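One structure is given here, and the rest of the page talks about it.
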Amino acid sequence: MLRFVRGNLLEAPVEALVNTVNTVGVMGKGVALQFKRAFPDNYQAYVKACERGQVQIGRIFVYDRGPLAQPRYIFNFPTKKHWRHPSRMEYVEEGLKDLVCRIQELRVRSIALPPLGAGNGGLPWPEVKQRIQEALEALEGVEVWVYEPVENPKAHSIVPLKTKPRLTPARAALLKLFGLYGALGEPLGRLEAQKLAYFLQEAGLDLKLDFACKQFGPYAEPLNHVLARLEGHYIQGFGDRTGISQIRLKPQALDEAVLFLADYPKADEAATRAADWVKGFETPYGLELLATVHWAVRHEGARDWASLQKRLQAWNPRKATFPKTHLQVALDALLKRGALRPEEWQDRPPKLPANVAQEA
């Protein structure tokens, strides 16, 4: 029996669940991220299978959790080769053929699957739905639940990792910086989290993040994996990256971080220093502006106004439109607060707008 339903796939009372994956061992968004958190044993087995080349288009990687587990089986269904690429309809079609074989081979009597490739994969749901119907409706004695696309899950409903990750100096300092930044109770988004982590590393704490200049300023993809691990234990609202993040510290998280940092004064000082650098720039645009100017001067050798403007124009059209008055305010703050050394800027000091100069 084939039925199309809505709700939480992970709560389906079935013998097997289908998880959509890529072939390179990454579960970073959407349904896959939910599975990674809910079934870490499956994730570890999937990563090892990818390393061995066992996860391929048209081949379901089945993970057996044992006869007493609910669900017993996780069917990892590749809908794309690389996590950066979109899903392809022919991959779904090939996978459905193997899915039918695996269901029959294992004598599965009930199974639930997501809208294969129609979420983050970008495939049109009506066409995917038709392929699913054609492939699975003829199965006899099998109850098939197909979960249709709905809005991205709310960040607070994302399943956290089952094991609380331990604090490290880097994680604790990041949590403290988030707490100082959000002292007024406002949540922060992924852009702000990226820029805060950038300044924390520039403040002297090696987070082992390799930042690069991206559309909205310095960006390090691995930071998202760090935040995903902290989600549900120390922070809430990061989500699965398919919607807007509204990150807040969970109750007691800041206290835990501060207590932990008592034994790591250098990490504690870096968090305090980074928080001081960003004062007055506590908006997504403000942090983007500040981090962009800092990056251009420190990492791309902009030493005067002409070279700074040239770097921004080469970055992208968005950066080229930053008003000079905004650049002056950002550069002045970075120099006066010690985020940039005096010798890093060889041109005349920034001339602040009259209203800003009076406030200073």
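Cβ coordinates come from backbone N, Cα and C, glycine included.
The domain 'Macro' annotation in Swiss-Prot covers 1-155.
Residues annotated as ADP-D-ribose binding site in Swiss-Prot: 8-9, 20-22, 31-34, T79, 117-121. Every protein chain shown contributes to the tally, and the Cβ of N22 (mutagenesis position) ends up with 23 other Cβ atoms within 10 Å.
DSSP gives N22 (mutagenesis position) a coil state; it is part of no helix or strand. For the published mutagenesis N22 to A, Swiss-Prot gives the following note: Loss of de-ADP-ribosylation (of macro domain fragment). Macro domain does not neutralize DarT in E.coli, nor have enzyme activity in vitro; when associated with A-80.
A mutagenesis experiment is reported in Swiss-Prot for this position, K29 to E, and the note states: Reduced de-ADP-ribosylation (of macro domain fragment). In the three-state DSSP assignment, the secondary structure recorded for K29 (mutagenesis position) is coil.
K80 (active site, nucleophile) counts 23 other C-beta atoms within 10 Å of its own C-beta, drawing on all protein chains shown. In this structure, K80 (active site, nucleophile) belongs to neither helix nor strand by DSSP; it is coil. Under the heading active site, nucleophile, Swiss-Prot lists K80.
In Swiss-Prot, a mutagenesis experiment is listed as H82 to A, annotated with the note Slower than wild-type de-ADP-ribosylation (of macro domain fragment).
Among the mutagenesis entries in Swiss-Prot is W83 to A, noted as: Slower than wild-type de-ADP-ribosylation (of macro domain fragment). Neighbour density for W83 (mutagenesis position): within 10 A of its CB lie 16 other CB atoms from the protein chains shown.
Packing around G119 (mutagenesis position) is summarised by its Cβ count: 22 other Cβ atoms lie within 10 angstroms of its Cβ, all protein chains included. For the recorded site, G119 (mutagenesis position), the DSSP three-state label reads coil. One entry in Swiss-Prot concerns the mutagenesis experiment G119 to E. Its note says: Greatly reduced de-ADP-ribosylation (of macro domain fragment).
Cβ-based neighbour count (10 Å, all protein chains) for H82 (mutagenesis position) stands at 10. Using a 10 Å Cα-Cα cut-off around G117 (ADP-D-ribose binding site), the recorded positions K29, K80, H82, W83 reduce to K80. It is G117 that, of the binding-site residues G117, G121, has its Cβ surrounded by the most other Cβ atoms within 10 Å. Distance noted between the C-alpha atoms of T20 (ADP-D-ribose binding site) and H82 (mutagenesis position) is 12 Å. When each of the binding-site residues N8, T20, Q34 is scored by how many other Cβ atoms sit within 10 Å of its Cβ, N8 comes out lowest.
The Cα atom of K80 (active site, nucleophile) lies nearest to that of G121, taking the binding-site residues N8, A32, Q34, G121 as the candidates.
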